[in-house]
Amino acid sequence: MGPWGEPELLVWRPEAVASEPPVPVGLEVKLGALVLLLVLTLLCSLVPICVLRRPGANHEGSASRQKALSLVSCFAGGVFLATCLLDLLPDYLAAIDEALAALHVTLQFPLQEFILAMGFFLVLVMEQITLAYKEQSGPSPLEETRALLGTVNGGPQHWHDGPGVPQASGAPATPSALRACVLVFSLALHSVFEGLAVGLQRDRARAMELCLALLLHKGILAVSLSLRLLQSHLRAQVVAGCGILFSCMTPLGIGLGAALAESAGPLHQLAQSVLEGMAAGTFLYITFLEILPQELASSEQRILKVILLLAGFALLTGLLFIQI
């Protein structure tokens, strides 16, 4: 009998629970997700390269191929827009609020928005420094000296045709290549944090839900990223390398999260949130000043492009809704 007369079987003893050997819940799920995400994302990254850059295909000279790539890129633009507004930003804001609450920090200053702005200005400053350096080094084409809020270079030739406007010869312009690199970096960094979320999970069911959602999400993002890099006129080898890098980031995050699951604290979470906020700010810049202006700059097939943009947005919205 217990001290208050209850039967001994109904008395809960914490020491009895603590004496049980710890079981790594969901570890096999995390390892399986690591392999599946690596393989699936890599395959999805290479599919656009194999289809659009086949040996012997005159990609640059084919107007129909350029139009098809432009339409598919509009769909990818919708995916990136949904990723920015419905995935990166909410994840970042929730993570940093949780970290600050765990540290018992109350702010009067909008720190979350300030970190976003710093990521935004980071890309802006990098681009302007690059443009200033090229302008001082020698004469540059008209496209490279235009304001970044105007027509965006690096797109297909027929997008900016007009009297008296010199056209690019197929080589990527510096701002477009730089933006492509920043896009890869921001997505890669966010992928590491998404992998960390899976690796830090201790519940088997929740880990499986996150893994399935990431499999669909990363597959679509991998295809969209490769299309965007091809649209920037980067070499196929460079696009493939970026795809491999992007494919490795989420598995890397899963591995790190599984290793750090027992030692993660509020300070670690705050540092992670700051980095994720910087990445979200850079992605915000790329989405609204690179991807959307470039896809909607052409006067051809405007309605179809808007429909595809909305379709891409709706697809990722549906995936995120299922994930919730």
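Note that Cβ sites are derived from N, Cα and C of the backbone, with glycine treated the same way.
Don't expect the noted substitutions in this model, because it carries the original residues.
Quoting Swiss-Prot on the mutagenesis of His158 to Ala: Does not affect membrane localization; when associated with A-160. Decreases zinc uptake; when associated with A-160.
Under its mutagenesis entries, Swiss-Prot includes His160 to Ala with the note: Does not affect membrane localization; when associated with A-158. Decreases zinc uptake; when associated with A-158.
Summarising the environment of His190 (mutagenesis position), the number of other Cβ atoms within 10 Å of its Cβ, over all protein chains shown, is 25. Among the mutagenesis results in Swiss-Prot, His190 to Ala has the note: Does not affect membrane localization. Decreases zinc uptake. The residue drawn here is the original one.
DSSP classifies His217 (mutagenesis position) as helix under the three-state reduction. Swiss-Prot lists His217 to Ala among its mutagenesis entries, and the accompanying note reads: Does not affect membrane localization. Decreases zinc uptake.
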Which whole-number value in Å describes the distance between the Cα atoms of His217 (mutagenesis position) and His190 (mutagenesis position)? 12
